[in-house]
Structures are given as C-alpha cells and as structure tokens.
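Enquirer: According to Swiss-Prot, the mutagenesis experiment Asn79 to His carries this note: Restores the ability to induce cell death in host.
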Amino acid sequence: MRGVFFVAVAVAIFARSSAEAKLLSEAAPGLAADAVISGESRERFLRVADSEDDDLAAPADDGKTEERAPKFKSLSEINKKLDEEVMVHVSKILGNMGAIHADNIAKARAALEAAHKSGDITDKQLAAGLAKLV
C-alpha cells in the first residue's frame with residue numbers, strides 16, 4: 001500500500017511540473033461560459049442565456065414579463081394581513097374546542113372507569129374523579 005501511495009505522489013509531482021498540467025488545470029470553455037454571468041442579467045441570474053436550451057429559456061422581454069410590485073406597500077399592511085390570517089386560524093381552533101373538550105372528558109372517564117374496574121381506585125375515588133370532570 002505504501003508503494004502505491006509513493007507512486008501516486010510521484011505521478012502528481014511530475015504532472016504538476018509538465019506542460020500537460022497547464023491543459024489539465026484550464027477549464028473547459030463550456031464550463032467557464034456557464035459559470036460567468038453576463039452583465040445584463042446580473043439581477044436575473046436565474047434566467048438562461050443559452051439559446052440551445054429552449055426548455056429553460058426566459059420569455060422575450062416585451063415589457064409584459066417584468067417583475068410585479070409587491071401587493072403590500074408597508075410592514076403595517078403585512079402585519080395586518082398576518083393578524084387576519086392568525087385570527088381565522090384561532091377562530092377555527094376555538095370552534096373545535098367543544099368537540100376537543102368532549103373527547104378529552106370521554107377519554108378521562110374511560111380511564112377512571114378502567115382504573116376502578118382493575119381495582120386501582122376505590123368507589124369513592126371514582127365518584128370524586130367523575131365529579132371533577134364536569
């Protein structure tokens with residue numbers, strides 16, 4: 001294993017000093033072109049500049065494809081909209097509270113009766129527990 005390591009190090013040293021190393025270190029023209037963002041599309045670097053790739057090409061800039069202004073003009077409008085959405089969510093939760101409460105009481109009653117049936121609690125404890133559930 002050491003011999004293979006030393007051979008690999010020697011090949012790397014010779015490759016670095018040879019003229020072929022310059023060719024290996026240069027990027028392929030296609031890769032370099034993909035990495036460079038043209039000056040006109042710096043704001044919109046996600047748009048494709050290559051005309052060969054029609055699937056990802058951006059539509060022609062006819063003035064209709066410009067980015068639209070946001071719907072909200074201030075933070076107070078955004079906060080108001082978020083508050084409205086939160087209140088709708090809270091009202092849905094509060095609307096379901098009766099069903100949630102009834103379900104929890106039924107589960108607690110079943111647990112108390114199961115504990116009484118198995119002898120873990122007395123009749124008096126069962127009555128006190130059921131009275132607290134009301």
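Positions of Cβ are set from backbone N, Cα and C atoms, glycine also.
Buried or exposed, and what's around them? Tell me for each listed feature.
Expert: Sequence-distant neighbours of Asn79 (mutagenesis position) (same chain, 6+ apart, CB under 8 A from its CB) do not exist here.
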Enquirer: Quick check: in three-state DSSP terms, what is Asn79 (mutagenesis position)?
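Expert: The three-state answer is helix.
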